[in-house]
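Noted in Swiss-Prot for the protein shown:
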- 8-285: domain 'EndoU' (DOMAIN)
- Glu92 to Gln: No change in affinity for RNA substrate (MUTAGEN)
- Ser157 to Ala: No change in affinity for RNA substrate (MUTAGEN)
- Glu161 to Gln: No effect. Loss of activity and affinity for RNA substrate; when associated with Q-167 (MUTAGEN)
- His162 to Ala: Loss of catalytic activity and affinity for RNA substrate (MUTAGEN)
- His162: active site (ACT_SITE)
- Glu167 to Gln: No effect. Loss of activity and affinity for RNA substrate; when associated with Q-161 (MUTAGEN)
- His178 to Ala: Loss of activity (MUTAGEN)
- His178: active site (ACT_SITE)
- Lys224 to Ala: Loss of activity (MUTAGEN)
- Lys224: active site (ACT_SITE)
- Gly232 to Ala: No change in affinity for RNA substrate (MUTAGEN)
- Glu236 to Gln: Shows higher affinity for RNA substrate (MUTAGEN)
Amino acid sequence: MASNRGQLNHELSKLFNELWDADQNRMKSGKDYRISLQGKAGYVPAGSNQARDSASFPLFQFVDEEKLKSRKTFATFISLLDNYEMDTGVAEVVTPEEIAENNNFLDAILETKVMKMAHDYLVRKNQAKPTRNDFKVQLYNIWFQLYSRAPGSRPDSCGFEHVFVGESKRGQEMMGLHNWVQFYLQEKRKNIDYKGYVARQNKSRPDEDDQVLNLQFNWKEMVKPVGSSFIGVSPEFEFALYTIVFLASQEKMSREVVRLEEYELQIVVNRHGRYIGTAYPVLLSTNNPDLY
């Protein structure tokens with residue numbers, strides 16, 4: 001393994017595979033959704049908003065929305081996606097209704113086996129308090145507490161917005177958006193134009209049933225040269241992984257190497273003080289671990 005990739009974390013690999021197996025809300029490839037990978041994406045120079053289009057059709061060919069929205073954690077998650085102002089530098093205003101939606105989502109995921117297992121693990125590590133309510137408050141602060149991305153500006157971002165919704169830097173640079181449901185919904189609204197897959201070095205092309213992908217896309221005219229995302233997994237699965245990695249370290253940037261099913265991944269979590277700045281999976285066989 002290359003030295004800059006770090007050593008495999010066996011403890012987290014075991015835990016994350018247990019969480020993967022417990023993820024009962026995960027959508028199944030070929031049954032609950034279908035994707036079309038099409039062509040391999042081209043190189044996009046830094047700062048460019050031009051990308052060769054190697055995909056004539058959307059990435060998502062089909063998603064069983066009825067099933068998606070019948071699952072409480074997905075339904076409450078989707079209700080949060082329209083609560084944010086896309087541009088950093090524009091102050092966020094959080095309404096009482098949005099606070100209630102945040103709490104409904106946390107209540108829903110805390111009922112799942114995945115989050116109960118994650119909570120139990122964190123309690124054993126003295127990284128979370130044993131009561132569910134205290135853990136919920138901790139999750140709320142980590143993920144939903146607003147902060148400023150630029151020094152001196154008003155609160156304009158939070159971990160949830162960056163990771164799951166996506167945001168822009170002065171309307172010129174695409175940041176975040178590492179979630180497959182948001183990708184699908186934005187693609188459906190014609191806000192996302194999928195440009196092609198970014199291949200792993202040891203594999204000529206991904207498979208249609210791969211559940212971790214590197215993608216290139218335009219979002220509202222801004223290019224994301226490489227965006228990595230789990231596909232099909234539940235919101236609670238991603239919340240669990242990223243929260244565990246965040247709480248395990250005080251480092252500005254945590255990179256935990258894990259083996260999850262067939263994938264060797266780096267789970268990257270960047271902290272913004274006491275909050276999550278960004279979080280995403282990186283397929284280690286790609287040559288660009290520094291996705292943003």
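Quick reminder: no glycine exception, Cβ is built from N, Cα and C everywhere.
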Please report the Cα separation of Glu236 (mutagenesis position) and His178 (mutagenesis position) in Å, rounded to an integer.
14
Given the mutagenesis positions Glu167, His178, Lys224, Gly232, tell me which ones have a C-alpha lying within 10 Å of the C-alpha of Ser157 (mutagenesis position).
Glu167
Long-range Cβ environment of Lys224 (mutagenesis position), under 8 Å and at least 6 residues apart:
Met174, Leu177, Leu215, Gln216, Phe217, Asn218
Look at each of the mutagenesis positions, Ser157, Glu167, His178, Gly232, Glu236, and point out the one with the fewest other Cβ atoms around it within 10 Å.
Gly232
Segment-level pLDDT (mean, integer) for the domain 'EndoU' (8-285):
87
When the Cα-Cα distance from Gly232 (mutagenesis position) is computed for each of the mutagenesis positions Glu161, His162, Glu167, His178, which gives the smallest value?
His178
Which whole-number value in Å describes the distance between the Cα atoms of Glu167 (mutagenesis position) and Glu161 (mutagenesis position)?
7
Taking the Cα atoms as reference points, how far is His178 (mutagenesis position) from Glu161 (mutagenesis position) in Å?
10
